Amino acid sequence: MHTFCILIPTFLVLVWTTESARREKQQSNDISFVKRKVQDGLKFSRVIKYTNETIQGMKTNFNSNKTQELSLDVLVVADFLSYQAFLEMSNGDSHRAIHNLKEYLHALFEQTKIIYDGISFGNETLHMVFAGTWIATQERDCPLWISWAEEEEERVLNEEIRRLEEKERDLNSTFVDDTFFMNSTDSDNSSTDALISSDMPKKLRKFVDITLEEMQENNSTEMTLKIDSKKAIDKFTIWLKEQTGLPRHEHAVLITKFDLISINGNSATQGMAYVGNICENGDSSSVVEDIGAGLTSLIMAHEIGHSLGALHDGAYETAECDSNDNYLMAVAVSGSADRQSFLNSRRMSNCSINSIIENLKEPTANCVKKWKTKKGKDVSQKDFIKKPGELVKITRQCQVAFGPTFIPCLHIGYFHEQSICERIWCSDGESDECQTLNYFPAFDGTECGYNMWCLEGSCVQNTKKWMDCKDINSKTCSKYSTSKLKHYCKSKDFREICCRTCAKKGKIY
């Protein structure tokens with residue numbers, strides 16, 4: 001009984017003391033942290049108090065060692081058809097096929113990264129980070145896998161469409177509403193804007209995308225399998241949301257050998273993405289038809305641009321930017337002998353840049369903004385990163401575009417080492433006929449001469465070679481004058497002996 005009477009007032013005193021302390025803490029706006037430690041079964045507590053000045057100092061110290069940058073982690077996914085194509089190129093060796101395909105996907109990413117490294121968004125650059133790859137080695141694992149029920153449903157739908165078309169021809173009439181709908185989803189038409197206006201829900205902002213003029217009809221799998229482009233992006237989005245074991249990423253790109261078909265049935269569409277849905281789970285994605293190497297990476301960069309918030313140049317909201325200027329976000333990208341037009345294909349117009357800057361201000365795009373610890377420039381690490389053309393040689397670039405038997409065209413009328421940087425010509429090895437695509441530049445880093453490689457469509461000196469080779473006899477190599485080296489370094493045998501010396505002087509040969 002006595003214990004009960006004693007405990008009550010003690011309890012009340014404790015409550016009053018805690019409440020009083022809370023009020024005092026609120027008034028002073030000080031923050032206290034309790035550090036607890038257990039040693040030999042005994043618990044110790046240490047209260048550490050911080051004032052506003054202390055906290056501000058901590059923030060200052062934190063920020064002084066940190067910097068915010070734009071960074072995007074990109075996952076590259078290959079479908080089953082892509083795997084089959086590389087299996088054929090690897091003579092049925094599955095291990096080699098997977099290895100080669102991984103290198104190809106990495107090369108596509110590196111080329112896309114190079115493109116974005118050259119674009120400034122205000123005072124910032126968007127740094128692409130390679131999140132990894134995922135390859136569908138079985139048909140059932142493919143993100144675009146179509147079940148028997150879906151195939152039957154599509155067959156019935158196609159039959160119905162053909163029936164309606166025949167009826168339409170018989171009646172010699174036009175369905176205005178259907179025509180408008182077809183136009184408003186097909187990237188060949190300016191009225192695409194109807195589905196991407198700012199007052200539309202994001203889920204409806206789907207973009208049937210980039211088209212390429214005068215495309216070759218055949219490539220490594222002859223594009224015999226087709227899929228509706230809208231269905232492709234929808235299936236890929238659902239697939240991404242269902243997967244639990246994928247590498248962590250903020251945008252996913254599906255590389256497919258399916259021929260992407262627009263709603264009106266043509267195959268000019270080469271990619272599709274949601275507009276402005278960067279960072280959104282599953283919706284931050286794009287589907288890219290694998291036309292071939294440098295061209296595929298350009299489409300990939302284009303689609304990521306849409307996801308970041310860019311519209312097509314020349315659209316209603318971007319009317320001041322002419323699509324004919326051939327910038328990255330043009331409706332149709334084409335190859336051109338004009339140097340500036342070629343360079344524009346790797347740049348963004350002011351309209352695209354401004355659209356992306358505005359979209360990145362949205363809270364939904366916060367995943368792109370990251371705090372990084374300040375570090376000194378590590379030039380050596382950057383120098384040792386392989387360029388896409390080092391990962392995938394020119395022969396493989398031909399094979400991906402046209403088939404496993406194709407090699408670079410050596411016909412004197414087509415082949416000039418330096419010209420491959422802007423356009424590669426290929427032949428199947430059994431005929432003199434050479435083929436190319438309307439836009440088919442070599443990957444950056446593709447060899448285009450002795451100690452030369454392709455950068456931005458130009459064949460330039462490969463300074464990286466200086467680090468990769470050494471003179472066998474440096475004393476002998478250093479005794480020759482520049483005029484003599486100019487002559488001697490043309491010899492392959494001499495170059496092998498004086499590799500580093502000839503590499504340094506390579507620009508004069």
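Yeah, the Cβs are placed from backbone N, Cα and C, and that goes for glycine too.
None of the noted substitutions appears here; every position holds its original residue.
Small disclaimer: the values here were computed from a predicted structure and weren't measured.
Pulled from Swiss-Prot, these are the features on record:
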type     : residues               : note
MUTAGEN  : Asn52 to Gln           : Impaired gonadal localization and slight impairment in DTC posterior migration. Impaired gonadal localization and DTC posterior migration; when associated with Q-65; Q-123; Q-172; Q-183 and Q-189. Elongated pharynx; when associated with Q-65; Q-123; Q-172; Q-183; Q-189; Q-218; Q-219 and Q-350
MUTAGEN  : Asp79 to Asn           : In k135; DTCs migrate along the ventral surface but then return toward the dorsal surface. Loss of gonadal basement membrane localization. Pharyngeal corpus and isthmus are elongated in larvae and adults
MUTAGEN  : Asn123 to Gln          : Impaired gonadal localization and DTC posterior migration; when associated with Q-52; Q-65; Q-172; Q-183 and Q-189. Elongated pharynx; when associated with Q-52; Q-65; Q-172; Q-183; Q-189; Q-218; Q-219 and Q-350
MUTAGEN  : Asn172 to Gln          : Impaired gonadal localization and slight impairment in DTC migration. Impaired gonadal localization and DTC posterior migration; when associated with Q-52; Q-65; Q-123; Q-183 and Q-189. Elongated pharynx; when associated with Q-52; Q-65; Q-123; Q-183; Q-189; Q-218; Q-219 and Q-350
MUTAGEN  : Asn183 to Gln          : Impaired gonadal localization and DTC posterior migration; when associated with Q-52; Q-65; Q-123; Q-172 and Q-189. Elongated pharynx; when associated with Q-52; Q-65; Q-123; Q-172; Q-189; Q-218; Q-219 and Q-350
MUTAGEN  : Asn189 to Gln          : Impaired gonadal localization and slight impairment in DTC posterior migration. Impaired gonadal localization and DTC posterior migration; when associated with Q-52; Q-65; Q-123; Q-172 and Q-183. Elongated pharynx; when associated with Q-52; Q-65; Q-123; Q-172; Q-189; Q-218; Q-219 and Q-350
MUTAGEN  : Asn219 to Gln          : Slight impairment in DTC posterior migration
MUTAGEN  : Gly292 to Glu          : In k176 and k169; Impaired DTC migration and loss of gonadal basement membrane localization in 20 percent of mutants. Pharynx is elongated
BINDING  : His302, His306, His312 : Zn(2+) binding site
MUTAGEN  : Glu303 to Ala          : Loss of function; induces defects in DTCs migration
ACT_SITE : Glu303                 : active site
DOMAIN   : 390-464                : domain 'Disintegrin'
DOMAIN   : 465-506                : domain 'PLAC'
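Under DSSP, residues within the domain 'PLAC' (465-506) fall into helix, strand and coil as 29 helix, 0 strand, 13 coil. Reported as a whole number, the C-alpha separation between Gly292 (mutagenesis position) and His302 (Zn(2+) binding site) equals 15 Å.
Applying DSSP to the domain 'Disintegrin' (390-464) sorts its residues as follows: 16 helix, 16 strand, 43 coil. Put simply, of the recorded positions Asp79, His306, His312, the one whose Cα is nearest the Cα of Asn123 (mutagenesis position) is His306. The CA atom of His306 (Zn(2+) binding site) is located 22 Å away from the CA atom of Asp79 (mutagenesis position). A Cα-Cα distance of 17 Å separates Asp79 (mutagenesis position) from Glu303 (mutagenesis position).
For Gly292 (mutagenesis position), the number of other Cβ atoms no farther than 10 Å from its own Cβ, over all displayed protein chains, is 23. Look at His306 (Zn(2+) binding site): DSSP puts it in a helix. Just so you know, the Cβ of Asn123 (mutagenesis position) picks up 5 other Cβ atoms within 10 Å once every protein chain is counted. With respect to their backbone Cα atoms, Glu303 (mutagenesis position) and His312 (Zn(2+) binding site) stand 10 Å from each other. In the predicted model, residues of the domain 'Disintegrin' (390-464) average a pLDDT of 87.
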